[in-house]
Amino acid sequence: MGRRKSKRKPPPKKKMTGTLETQFTCPFCNHEKSCDVKMDRARNTGVISCTVCLEEFQTPITYLSEPVDVYSDWIDACEAANQ
């Protein structure tokens, strides 16, 4: 008689090691990585500004917000203004 087969644990899943971007492409002048985001958690505001064309946008944030959320709000506001 043989031994019973042992069950193996599945290999552990790999965690996401990448980080989210903090520099973005400006929708006005189209320069890559020219927009920097500053998150002011004390005042609950996020400010994104372009270093080339000096365009600036400010939006309210929450404790869960990330720089990409501020950028997406800016893009949404630009699209809403165009319509």
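Residue numbers in this text run from 1 along the chain shown.
Using the three backbone atoms N, Cα and C, a Cβ is placed for every residue, glycine included.
Original residues throughout; no substitutions modelled.
In the structure as shown, the Cβ atom of CYS50 (Zn(2+) binding site) sits within 10 Å of 19 other Cβ atoms. In the three-state DSSP scheme, CYS50 (Zn(2+) binding site) is classed as strand. Look at Swiss-Prot and you will find CYS26, CYS29, CYS50, CYS53 tagged as Zn(2+) binding site, backed by experimental evidence.
For GLU55 (mutagenesis position), the Cβ neighbour count at a 10 Å cut-off comes to 17, with all displayed protein chains included. Record note (Swiss-Prot) on the mutagenesis of GLU55 to Ala: Does not affect transcription-coupled nucleotide excision repair (TC-NER); when associated with A-79.
Among the mutagenesis entries in Swiss-Prot is GLU79 to Ala, noted as: Does not affect transcription-coupled nucleotide excision repair (TC-NER); when associated with A-55. Taking a C-beta cut-off of under 8 Å and a sequence gap of six or more, GLU79 (mutagenesis position) has no contacts in its own chain.
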Long-range Cβ environment of CYS53 (Zn(2+) binding site), under 8 Å and at least 6 residues apart:
CYS26, PHE28, CYS29, HIS31, SER34
Take the mean position of the Cβ atoms of CYS26, CYS29, CYS50, CYS53, the recorded Zn(2+) site. Which other residues of that chain put their Cβ within 8 Å of it?
PRO27, PHE28, ASN30, HIS31, SER34, CYS35, THR51, VAL52, LEU54, GLU55
